[in-house]
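These come from Swiss-Prot:
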| type | residues | note |
| --- | --- | --- |
| BINDING | Tyr66, Tyr71, Gly98, Tyr105, Lys163, Arg280 | (3R)-3-[(carboxymethyl)amino]butanoate binding site |
| BINDING | Tyr66, Tyr71, Gly98, Tyr105, Lys163, Arg280 | (3R)-3-{[carboxy(hydroxy)methyl]amino}butanoate binding site |
| BINDING | His102, Asp104, His265 | Fe(2+) binding site |
| MUTAGEN | Arg127 to Glu | Decreased catalytic activity |
| MUTAGEN | Arg127 to Gln | Decreased catalytic activity |
| MUTAGEN | His269 to Gln | Loss of the ability to produce both INBA and succinate from CABA and 2-oxoglutarate |
| BINDING | His269 | 2-oxoglutarate binding site |
Amino acid sequence: MQIDEQPGNAIGAAVEGFDHATASDADIDALKSTIYTKKIAVLKGQDLSPQQFLALGKRLGRPEAYYEPMYQHPEVTEIFVSSNVPENGKQIGVPKTGKFWHADYQFMPDPFGITLIYPQVIPEKNRGTYFIDMGRAYDRLPEDLKKEISGTYCRHSVRKYFKIRPHDVYRPISEIIEEVERKTPAVVQPTTFTHPMTGETVLYISEGFTVGIEDQDGKPLDEELLKRLFDATGQLDESFEHDNIHLQSFEQGDLLVWDNRSLIHRARHTTTPEPTVSYRVTVHDERKLHDGIQAA
């Protein structure tokens with residue numbers, strides 16, 4: 001296995017010769033260290049079945065299936081499927097997922113530490129995923145803004161981007177919203193926390209899932225504060241030219257693994273009617289999102 005920093009990129013590394021089936025514990029430790037410090041590891045030359053992809057995920061931590069079944073792979077439920085390509089006339093997975101800034105499972109009480117994405121069918125145009133390193137973004141905040149958010153908490157919810165399921169057709173929207181709030185109530189996390197693997201300070205907000213900010217007593221703060229944070233970190237830049245934004249491209253055989261604690265991401269969906277399919281596995285590693293979350 002050879003790990004090389006991606007040339008010209010501030011974050012990321014290319015990993016050649018990685019085989020999850022034969023990798024030693026030292027190889028796995030080196031890979032995970034790269035994920036935490038370089039944020040994105042691109043495993044090159046991968047050719048895996050769904051079962052093998054899950055096995056790779058298990059080398060890095062404990063996989064968890066997505067809570068809504070319509071996203072799950074029909075044979076391997078721990079695989080989340082994003083696809084606009086029907087199989088035998090049947091929709092497998094969900095098309096155009098993640099077209100907004102977010103961290104995976106940010107709206108849940110116990111988010112994942114590591115995300116793995118394995119593109120299956122890659123469009124010719126507009127391929128890739130946008131990322132923002134929220135540790136680096138925090139470092140770049142003005143000092144007065146850092147002081148303003150010190151000791152605050154943010155509320156995260158899936159409600160804004162929840163996708164209607166097949167069995168929701170003809171149901172009253174109020175009934176669907178009530179179910180969403182009951183199954184996935186908003187969660188509160190510190191606005192910033194110390195990354196347990198690197199010691200860096202992470203700004204844990206996303207335009208997609210973060211819906212409010214409050215003081216340490218739970219009193220809501222002005223929504224304008226959140227908007228200023230979104231703007232300062234680059235999440236409101238629709239040109240995607242902000243200094244904080246990194247576009248990670250990929251080719252057939254690439255498998256992306258990234259640090260879900262400090263990165264937020266946004267899918268770059270093709271604007272042309274091209275087929276696109278990707279698989280995702282998300283895993284819990286040795287530590288919780290931050291040390292303020294109690295171990296189960």
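Every residue, even glycine, has its Cβ placed from backbone N, Cα and C.
Keep in mind the model shows the original residues, not the substituted ones.
Per Cα geometry, Asp104 is the residue among the recorded positions His102, Asp104, Arg127, His265 nearest to Arg280 ((3R)-3-[(carboxymethyl)amino]butanoate binding site).
With a 10 A radius on its CB, Arg280 ((3R)-3-[(carboxymethyl)amino]butanoate binding site) counts 23 other CB atoms from all the protein chains.
Rounded to the nearest whole angstrom, the C-alpha distance between Arg127 (mutagenesis position) and Tyr71 ((3R)-3-[(carboxymethyl)amino]butanoate binding site) is 21. It is Lys163, among the recorded positions Arg127, Lys163, whose Cβ has the fewest other Cβ atoms within 10 Å in the structure shown. Taking His102, Asp104, His265 as the binding-site residues under consideration, the smallest Cα distance to Tyr71 ((3R)-3-[(carboxymethyl)amino]butanoate binding site) is found for Asp104.
Of the recorded residues, Lys163 ((3R)-3-[(carboxymethyl)amino]butanoate binding site) and His265 (Fe(2+) binding site) place their C-alpha atoms 18 Å from one another. Residues Tyr66, Tyr71, Gly98, Tyr105, Lys163, Arg280 are the ones the record ties to (3R)-3-{[carboxy(hydroxy)methyl]amino}butanoate, and the longest Cα gap between any two of them is 18 Å. In this structure, the C-alpha atom of Tyr66 ((3R)-3-[(carboxymethyl)amino]butanoate binding site) lies 10 angstrom from that of Asp104 (Fe(2+) binding site).
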